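Heads up: the structure comes next, in structure tokens.
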Amino acid sequence: MQEMKPAALSGSNGLNGASGSSVRVPCSRLSRAGRMALDLQSKCAAYVLALRPWSFSASLTPVALGSALAYKLEGSVDLLLLLVCAVAVLLVHGAGNLVNTYYDFSKGIDHKKSDDRTLVDQILKPQDVVMFGAVLYSAGCLCATLLYFLSSLKLEHLALIYFGGLSSSFLYTGGIGLKYVALGDVVILITFGPLAVMFAHAVQVGYLSVLPLVYAVPLALNTEAILHSNNTRDMDSDKQAGIVTLAILLGPTLSYVIYNLLLFVPYLLFCILATRYTISMALPLLTLPMAFPLERQFRCRCYAKIPQKTAKLNLLMGLFYVFGIILAPQGSLPLL
């Protein structure tokens, strides 16, 4: 036995040497590397989930709508501008979601049954969320700077729209916390409707116009339905946390009425556009069968999955709306 130990340690070609020195150590290293890879993978997944990617349709469809309107006016769209604009809006939206996560947790609003449990379940630390949000806001500002060099839009107009949206995304729960004083619905109606559509349109055409504000109305109403259903679902926990939302002020019955208006008024507007101007505006009506089950669930107060389902409806309606505008014959759309 005394003679076999040195042979094994010296890495001889014998069985003991191979198993002792060339198998055990690499296995240990591979195991450690595997654990690090799994930790990194779970960390990245946590960051992605913290962004609430299912809500991104609310920011992507307005960008597509604004670009489609620019296409009908100018006859072409700069795809690079479209891409950079979409990334800029997504970065601000994601950062706003992180701000919302941080302040909801710090104010004791999020709990074990909340839709977003990133901080409640200690998946991420509060400082991680803050740092990630700051990185996204900074990256968004870089995209806005790039848009200034790529687009012919005046700097003051670009800054006004972009930083208006950025400020709204932060002040929704950060700072004065508009969400907590029943003003969150106003922020969503303005930011994820007229402002985002105008931004996408302006960077393409190089000037500000009232036209995108009008065309944004159907999409803005449907997007607000996502937030309203979310606030109605969280009504009891929000009351306990001491915050005030529009859903709390209205109560379940009036909240149901408002949800129906937000859900079905856009379809009425599409009917008017389709009958008076061009039949391509009837395309969003294809999503109408998806709206009736949502109305029934809201009426029965089965709120659990309504925000996510409304977001899915919002995405499809927005896409059909964009296609309807693109397919409209030249000169058939109202130009005010």
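Cβ from N, Cα, C; glycine included.
Annotation of the published mutagenesis LEU65 to Gln in Swiss-Prot: In reh(S587); cranial vascular hemmorhages in multiple areas of the head, leading to death by 72 hpf; the original residue is retained in the structure shown. Other C-beta atoms found within 10 angstroms of the C-beta of LEU65 (mutagenesis position) number 25, with every protein chain shown included.
Other Cβ atoms within 10 Å of the Cβ of LEU82 (mutagenesis position), summed over all protein chains shown, number 19. Record note (Swiss-Prot), mutagenesis LEU82 to Gln: In bar(S847); increased oxidative stress, DNA damage and cell death specifically in blood vessels and the heart. The unchanged residue is displayed.
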Checklist entry - What's the CA to CA span in angstrom from LEU82 (mutagenesis position) over to LEU65 (mutagenesis position)? => result 11
